[in-house]
Amino acid sequence: MPSHPKRFQINAKNYFLTYPQCSLSKEESLSQLQALNTPINKKFIKICRELHEDGQPHLHVLIQFEGKYCCQNQRFFDLVSPTRSAHFHPNIQRAKSSSDVKTYIDKDGDTLVWGEFQVDGRSARGGCQTSNDAAAEALNASSKEEALQIIREKIPEKYLFQFHNLNSNLDRIFDKTPEPWLPPFHVSSFTNVPDEMRQWAENYFGKSSAARPERPISIIIEGDSRTGKTMWARSLGPHNYLSGHLDLNSRVYSNKVEYNVIDDVTPQYLKLKHWKELIGAQRDWQTNCKYGKPVQIKGGIPSIVLCNPGEGASYKVFLDKEENTPLKNWTFHNAKFVFLNSPLYQSSTQSS
């Protein structure tokens, strides 16, 4: 009795299609694949156009569905040329590892993507070696975001259950020193700087780093708005700029600068945070970042504290309160006070 030919049927969430000698563009192919009528929603399509050694183009395609799609028509994924009478029939396979297929069709780089890649359990198969390979690939990524995406696709268990540690570790691995700020005005354009401020700057910036004291003196400058104190403070050299609050995260705070500028940070807030560490130029201390691990601060650099007069803003008014007498005595040993009565410049173009 003759045997019946085996009926074509593939039941899978992930399909791997190969179109040999297919001259269609990636864009035309994607449009036709998106238009296919299926009972299961499509979630992700990735197309790679590759040239054979003989110059003939072919396409690799990964299609991911929301659930399992049962394909019983081997011509279902055929593509049609819009300009001539030609059909392109693919080799159809169930993608056992969507991550492996995605990596494979990425190899030539000429790709087109629609939707969001869906991670599945088989994407992380292979045990320790696969995990190590994925970790190495993540370390070689060009950015934290790219590294996280690699881990999400290839080691989803670690992404799900160890995200907090991953996020913190990748922040350190891909840490970039903040770009140096370029002042719009040179320090020499400030022609009305009080002698106390000028002398403080010369005593610190006029020396090499080796000749500076272990814990240099800071300076607290109080003055009205638009007197130029911020621009002057920021024009002296490489610095950290802390405005309104303290953000000592490594993405914005650098251990490679010469001083800190603390601008419009209320004295009550600074007292609760790191008054003595910052104003006292203390070395090698830690700060706890919200939702992150403690950050090690190298320290040993002075701070220029800028404030306005009046209750709530003035450091003098704050320290003159009886309950702050011990802190006042400490601060007088670690910082100079300067009170501005006029702008630091002559031109009306500079203000802060």
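Keep in mind that glycine also has a Cβ here, set from the backbone N, Cα and C atoms.
None of the listed substitutions appears in this model.
In the three-state DSSP assignment, the secondary structure recorded for His58 (divalent metal cation binding site) is strand. A C-beta separation below 8 Å, combined with a sequence spacing of at least six in one chain, links His58 (divalent metal cation binding site) to Thr18, Tyr19, Pro20, Gln21, Cys22, Arg49, Glu50, Leu51, His52. Under the heading divalent metal cation binding site, Swiss-Prot lists Glu50, His58, His60, Asp108.
The ATP binding site feature in Swiss-Prot is assigned to Gly223, Asp224, Ser225, Arg226, Thr227, Gly228, Lys229, Thr230. Reduced to three states, the DSSP call for Arg226 (ATP binding site) is coil.
Assigned with DSSP, the residues of the domain 'CRESS-DNA virus Rep endonuclease' (9-117) fall into helix, strand and coil as follows: 18 helix, 48 strand, 43 coil. Summarising the annotation, Swiss-Prot assigns domain 'CRESS-DNA virus Rep endonuclease' to 9-117 and lists sequence analysis as the type of evidence.
In the three-state DSSP scheme, Lys144 (mutagenesis position) is classed as helix. The C-beta environment of Lys144 (mutagenesis position), restricted to residues of the same chain at least 6 apart in sequence and closer than 8 Å, consists of Leu170, Asp171, Ile173, Phe174. According to Swiss-Prot, the experimentally introduced change Lys144 to Ala is described as follows: 58% loss of interaction with RBR. 33% loss of oligomerization.
One entry in Swiss-Prot concerns the mutagenesis experiment Glu145 to Ala. Its note says: 14% loss of interaction with RBR. No effect on oligomerization.
Ala147 to Tyr appears in Swiss-Prot as a mutagenesis experiment; the accompanying note says: 54% loss of interaction with RBR. Almost complete loss of oligomerization. Note: Ala147 (mutagenesis position) has non-local neighbours Ala138, Leu139, Ala141, Leu170, Ile173, Phe174, i.e. same-chain residues 6+ apart with C-beta under 8 A of its own C-beta.
Here the Cβ of Leu148 (mutagenesis position) has 18 other Cβ atoms within 10 Å, regardless of which shown protein chain they belong to. Experimental mutagenesis is annotated in Swiss-Prot for Leu148 to Met, with the remark: No loss of interaction with RBR. No effect on oligomerization.
What Swiss-Prot notes for the published mutagenesis of Leu148 to Ile is this: 32% loss of interaction with RBR. Almost no effect on oligomerization.
Where Swiss-Prot documents Leu148 to Gly as a mutagenesis experiment, the accompanying text is: 64% loss of interaction with RBR. 25% loss of oligomerization.
Counting in whole angstrom, Asp108 (divalent metal cation binding site) lies 52 from Thr230 (ATP binding site) by their C-alpha atoms. Using the Cβ center of Glu50, His58, His60, Asp108 for divalent metal cation, the list of other same-chain residues with Cβ within 8 Å runs, in sequence order, Cys48, Arg49, Leu51, Pro57, Leu59, Ile105, Asp110. It is Glu50 that, of the recorded positions Glu50, Asp108, Glu145, Asp224, has its Cβ surrounded by the most other Cβ atoms within 10 Å. For the binding-site residues listed here (Gly223, Gly228), the lowest count of other CB atoms within 10 A around the CB belongs to Gly223.
Summary: among the binding-site residues (His60, Arg226, Lys229), the fewest other C-beta atoms within 10 A of the C-beta are counted at Arg226. Here Thr230 (ATP binding site) is compared against the recorded positions His60, Glu145, Leu148, and the shortest C-alpha distance is to Glu145. Ranking the binding-site residues Ser225, Thr227, Thr230 by other CB atoms within 10 A of the CB puts Ser225 at the bottom.
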